[in-house]
Structures are given as structure tokens and as C-alpha cells.
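Here is what Swiss-Prot records for this protein:
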DOMAIN    19-278  domain 'Protein kinase'
BINDING   ILE25, ALA26, SER27, GLY28, GLY29, THR30, SER31, THR32, VAL33, LYS48  ATP binding site
MUTAGEN   LYS48 to Met  Lack of kinase activity
ACT_SITE  ASP142  active site, proton acceptor
MUTAGEN   SER171 to Ala  Does not affect autophosphorylation and transphosphorylation activities
MUTAGEN   THR173 to Ala  Strong decrease in autophosphorylation activity. Lack of transphosphorylation activity
MUTAGEN   SER174 to Ala  Does not affect autophosphorylation and transphosphorylation activities
MUTAGEN   THR175 to Ala  Decrease in autophosphorylation activity. Does not affect transphosphorylation activity
Amino acid sequence: MVEAGTRDPLESALLDSRYLVQAKIASGGTSTVYRGLDVRLDRPVALKVMDSRYAGDEQFLTRFRLEARAVARLNNRALVAVYDQGKDGRHPFLVMELIEGGTLRELLIERGPMPPHAVVAVLRPVLGGLAAAHRAGLVHRDVKPENILISDDGDVKLADFGLVRAVAAASITSTGVILGTAAYLSPEQVRDGNADPRSDVYSVGVLVYELLTGHTPFTGDSALSIAYQRLDADVPRASAVIDGVPPQFDELVACATARNPADRYADAIAMGADLEAIAEELALPEFRVPAPRNSAQHRSAALYRSRITQQGQLGAKPVHHPTRQLTRQPGDCSEPASGSEPEHEPITGQFAGIAIEEFIWARQHARRMVLVWVSVVLAITGLVASAAWTIGSNLSGLL
């Protein structure tokens with residue numbers, strides 16, 4: 001995903017009259033992720049806003065809703081929670097748990113290859129989350145470092161379940177296009193687009209190889225050439241690249257990435273059991289996975305805080321920035337027929353009739369005033385208590 005460099009036109013918009021778009025985190029080919037706020041519950045959220053070209057695609061929207069509901073029913077701490085889904089104007093969106101931290105990709109860029117005990121610390125929650133999904137009949141289809149999030153508290157969570165399937169269902173998606181990320185696709189996904197739990201297992205096997213060596217097993221001039229190499233070649237042993245990799249990890253990768261799905265672990269449950277046996281055999285220590293320091297999420301949070309601070313220092317209500325620009329004169333458009341509805345509902349920048357940036361300013365101002373009055377009350381209470389204690393002591397002396 002590509003990090004934002006300039007202010008995004010959706011920032012400060014209120015999606016579905018509920019979700020405030022605060023700051024862009026990153027964007028990719030089909031969507032953009034923002035940090036946001038559920039103004040109804042006053043809860044931070046992550047907003048994945050799909051590209052506007054999907055807004056009128058009923059096949060995509062139907063699959064998008066189904067996948068969101070299926071993932072929302074899963075209750076596993078290793079999966080990024082899905083709170084809501086909807087469409088506002090030309091923007092289908094997904095509301096998810098906001099993970100304050102970064103991605104496994106960013107951690108690999110910062111620190112490079114991992115030792116075996118750190119690899120196990122990453123894989124345990126990833127396989128645990130996948131196991132919960134596989135039990136429910138769900139397949140991820142795009143397991144990769146970009147979809148594995150690490151919180152500042154050390155939690156590892158898997159994100160983006162079902163999005164590949166939703167995009168595949170879109171009528172605008174060309175037939176025969178390989179969906180997913182080439183470096184992590186299983187041979188059957190490349191060959192005919194089919195996927196089952198063993199396809200996720202293959203992707204995890206590639207991930208293990210990358211965590212141990214610092215790079216994926218296949219390289220090429222294009223995504224297509226990288227994808228097709230796995231049809232005729234096995235994933236090499238990590239120990240041939242990095243000295244000291246235990247043979248048990250070579251065996252784990254080999255079993256997970258067998259070209260024939262029948263020769264792989266049946267699902268994440270089976271692979272997770274083998275991982276635990278290896279960790280016990282090697283007596284690997286526990287490890288807390290660190291979040292990347294210089295992540296897109298951290299930069300987005302810092303940017304948003306700086307904007308709020310600057311607005312507060314100005315001592316005036318912030319000016320509302322509209323998310324749309326008038327591109328034609330009012331007379332250029334004929335009046336809509338009676339009873340007709342617009343093709344798309346507009347994205348509103350207001351909450352309860354108030355410009356959303358003014359709403360934020362007022363909410364923060366109210367909080368500051370509450371803190372001031374609480375301080376005053378506490379100070380008066382302290383003085384009264386002190387006086388009462390002094391008077392009581394003097395009376396005791398007199399008596």
C-alpha cells in the first residue's frame with residue numbers, strides 16, 4: 001500500500017452520518033485505509049474505503065456484504081474485528097478495529113530476518129486466527145505480511161478476510177485475472193483460481209520462509225512470472241540461505257508448500273499443532289513481537305494530532321473543508337423528475353447539522369471545560385476538608 005503525502009479529499013467527511021474520516025493511513029489498488037472515529041460510540045476505528053468503481057457493481061456489493069457479515073461473526077483475538085459495512089455515495093466501506101501499531105511488512109523492512117523464536121511468536125496468532133476461520137468454512141486467500149498487523153501492545157492480528165473473494169465477484173474484474181499477491185499464491189490459485197484451507201497453508205509456508213530469510217522464495221521480472229514459477233518448482237530450504245535455521249523449520253515449510261494440496265497440512269489447525277511441537281522440541285523462548293517504529297499508522301496518528309493541536313492553538317473554530325467542488329453551473333442541470341432519487345447519496349461533512357470539524361472542536365472544548373470545573377471542585381473540597389480538620393483539632397485541644 002502507498003502512504004498518503006497530501007490531504008485526501010475524503011478527510012473530514014462523515015460516512016453514513018456516523019464515521020468521521022480523520023486521516024489517511026495508506027492506499028492500494030482497490031482501496032484506501034483511514035483512521036476514523038465512530039461519532040455515535042466515540043470509538044476509534046479503521047475505515048477501509050473501496051475504490052468508487054465498485055459502487056455500482058451489484059455483484060461486488062452483494063459479496064462484500066456477505067463476506068463482511070461472515071467475518072464479523074468470528075470471535076478471535078487474532079483477527080481484526082469487523083464492526084460494520086456500508087456505502088456512502090460512491091464509496092463502499094468497511095469499518096474495522098483500529099490497530100495502533102503497524103504491519104509485519106514494515107517490521108521486516110526495519111529489522112530484517114527473524115530468529116526461530118520470533119517466527120513462532122508471529123505464526124502462533126496467525127495460525128490461530130486462520131484456524132478459527134477454517135473451522136467456520138472461511139478461506140483468507142491473501143495471507144501476506146501487509147495483512148498481518150502488530151499492535152503497540154505486541155498483539156499480532158490477521159486482517160482483510162474475504163476482500164479477494166469480493167473483488168473476484170465484481171463484474172468489472174476481468175476473467176482469467178490472477179487475484180491475490182503473486183509471491184504468496186498457492187499453485188492451485190495460479191492455475192485455476194480455486195482456494196481452500198490448504199491454499200492458506202501454502203501462503204503461510206511462504207511467509208515462514210520469508211520471515212527466516214528476509215525474502216520470498218521466487219523472484220521474477222513480473223508478478224505473472226513469479227506466480228507461475230511455483231507450478232514447477234518447490235520452495236527451497238531456508239537453511240540453504242541462512243545458516244543456523246533448524247531443520248524442523250525446513251520440514252515445516254516443505255510440508256506447508258507442497259505443490260500437491262493433498263501433501264500439505266489439511267488446514268491451519270494441523271499446521272499450528274506441528275508448530276507447537278517444534279517450539280517445544282527446540283525449547284524456544286517466549287517472545288513479544290515489537291510493532292514497527294516508523295509505520296504508516298503511527299505517522300497518520302501523529303499527523304492528525306498535529307492538525308488538532310494547530311487548530312487549538314489558533315483559538316478559533318476550524319474552517320470546514322468541503323469534500324466536493326462545484327464543477328458546473330446550477331443551470332447546467334435539469335431538475336430531477338418528481339419522486340426520483342439521486343444515483344448516489346452524497347457524503348455529508350456534517351453531524352446533526354453542524355460542520356464536522358466544528359463538532360470536533362466543540363467536543364474537545366467541552367472536555368477541557370469539564371476538566372477545569374473538576375479541578376476547581378476538587379480544590380474547594382480540599383480547602384473545606386483542611387479547614388474542618390484544623391477546627392476539629394483546635395476543639396479537641398480546648399476540651
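Note that Cβ sites are derived from N, Cα and C of the backbone, with glycine treated the same way.
Unsubstituted: the structure retains its original residues.
Each residue contributes its Cα atom, and for ILE25 (ATP binding site) and LYS48 (mutagenesis position) those atoms are 10 Å apart. In sequence order, ASP51 are the residues near GLY29 (ATP binding site), counting only same-chain partners six or more apart with C-beta under 8 A. Geometry remark: SER27 (ATP binding site) versus the residue listed as 'active site, proton acceptor', CA distance 17 Å.
For ASP142 (active site, proton acceptor) paired with LYS48 (mutagenesis position), the C-alpha to C-alpha distance reads 16 Å. A straight line from the CA of VAL33 (ATP binding site) to the CA of LYS48 (mutagenesis position) spans 4 Å. Cα spacing between SER31 (ATP binding site) and LYS48 (mutagenesis position): 6 Å, rounded to the nearest whole number.
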